[in-house]
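Chemist: Residues or ranges marked as ATP binding site by Swiss-Prot: G249, P250, P251, G252, T253, G254, K255, T256. Annotation of the published mutagenesis K255 to A in Swiss-Prot: Abolishes ATP dependent microtubule severing activity and localization to spindle poles; the original residue is retained in the structure shown. Recorded in Swiss-Prot as a mutagenesis result, D308 to N carries the remark: Abolishes ATP dependent microtubule severing activity and localization to spindle poles; when associated with N-309. The mutagenesis experiment E309 to N is recorded by Swiss-Prot, whose note states: Abolishes ATP dependent microtubule severing activity and localization to spindle poles; when associated with N-308.
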Amino acid sequence: MSLLMISENVKLAREYALLGNYDSAMVYYQGVLDQMNKYLYSVKDTYLQQKWQQVWQEINVEAKHVKDIMKTLESFKLDSTPLKAAQHDLPASEGEVWSMPVPVERRPSPGPRKRQSSQYSDPKSHGNRPSTTVRVHRSSAQNVHNDRGKAVRCREKKEQNKGREEKNKSPAAVTEPETNKFDSTGYDKDLVEALERDIISQNPNVRWDDIADLVEAKKLLKEAVVLPMWMPEFFKGIRRPWKGVLMVGPPGTGKTLLAKAVATECKTTFFNVSSSTLTSKYRGESEKLVRLLFEMARFYSPATIFIDEIDSICSRRGTSEEHEASRRVKAELLVQMDGVGGTSENDDPSKMVMVLAATNFPWDIDEALRRRLEKRIYIPLPSAKGREELLRISLRELELADDVDLASIAENMEGYSGADITNVCRDASLMAMRRRIEGLTPEEIRNLSKEEMHMPTTMEDFEMALKKVSKSVSAADIERYEKWIFEFGSC
């Protein structure tokens, strides 16, 4: 706790008190007194303790003065209420109201007018004066009754609205099943809400059939996530499910797509986490986020935590460029992952939490994290058969010309990643549109019909697209990945 914060809060409290904002001043005074109490526990020197106690007493006296001012102001407000209370306490019977002339006696007319009226006015005018008092009483009584009537009407309207809301809510409460809510006691509400936003509740709608090739990777993910829920009695002891899977490979090979398929097909709670989710500018908050993430995953188990680009969160420790804050986050992540297995000999495998990670830089990952990610699989570039299958998946919504040969196109795409093949298909599908609108004005383009725009994609379009789109992964990169997976892989 900084002394600068205490001094700033004292300044703010005094400024609010001078400006007449006593409620805010009391809040700051109370906060300062609490902060000073905490600070006094940390002070070991007796002389300093005495000094701080004197300061505390002085500020406490100031706070009491502000309290007294607030009480005085409240008493002014309360002094005006008896009149209103007396008005509301008037009986409902009109005969009793007329028999109370006390308010009129408190408001006499000025002296000179009294003399004039007593000297020059006739007795009829004196006889008329009680009628004015009656009018005053009648008007005041009518106001009281009107106020009461309005209050009763407002209450009735509120009750009717509440009843309607309950009726509207009741069908939803019956139809929607009750879902367990994570108990956020002890954690910041904003942190819990931020992590709950990262839970993919809506299906990404990516099926296993939407992913071409990668048979081994799909088989491993099904074994790690799906089978333990189908056969919980089998996956116990030494057969416990894998608690960590690392997908390694060049960019654009389908690592994130596999994670989306896991979220769609495996029916587990899926946390999509990135480095921005687990980092904070406040000291110690990043570690809390990591711990909270795994506690929420255990609560919503069976769960899968997908950490994309994990090298940005848990790179190698002990380097000169490493910051203390990032080191603490890595330590907390490693501790939570080691205790996140949830599938020891006596635990239920259907309540597991699995960490699914993806990276393009496996050589930068810390050794301890590499040990915790028990299965390390290589996601390679698609084979010739995989490229042809990927072409069919990408072009299934397009109309193709009769001369299109997908097998020959796949052969010409050797070394292309899955993302590169998708880009080629997208570029080829736009070729016919480009030819059709060439030389036309914007008005003519707007007047084109849908039939004129949807023309079949030809083999020539693919050849032109292949000339424009080059592969994004070099042979040297592939060799580096294969060397790492040969040394550290666990398929």
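Backbone N, Cα and C atoms are what each Cβ position is placed from, and that goes for glycine too.
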Chemist: Given the binding-site residues P251, G252, G254, which one has the fewest other C-beta atoms within 10 angstroms of its C-beta?
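Modeler: Candidates: the binding-site residues P251, G252, G254. Fewest Cβ atoms within 10 Å: P251.
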Chemist: State the three-class DSSP label for D308 (mutagenesis position), counting H, G and I as helix, E and B as strand, and everything else as coil.
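Modeler: Once the DSSP labels are grouped into three classes, D308 (mutagenesis position) ends up as strand.
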Chemist: Kindly assign T256 (ATP binding site) to one of the three DSSP-derived states: helix, strand or coil.
Modeler: helix
Chemist: When a 10 Å sphere is centred on the Cβ of K255 (mutagenesis position), how many other Cβ atoms does it contain?
Modeler: 26
Chemist: Cβ within 8 Å of the ATP site's Cβ centroid: which residues qualify beyond G249, P250, P251, G252, T253, G254, K255, T256?
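Modeler: Other same-chain residues near the ATP site: A358, N360, I379, S417, G418, A419.
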Chemist: If I take the alpha carbons of G254 (ATP binding site) and E309 (mutagenesis position), what is the distance between them in whole Å?
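Modeler: Pair distance, Cα basis, whole Å: 13 Å.
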Chemist: These are the mutagenesis positions: D308, E309. Which one scores highest on other Cβ atoms within 10 Å?
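Modeler: Top count of Cβ atoms within 10 Å goes to D308.
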Chemist: Which one of the binding-site residues (G249, P250) has its C-beta surrounded by the most other C-beta atoms within 10 angstroms?
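Modeler: Max Cβ neighbours within 10 Å, all protein chains included: G249.
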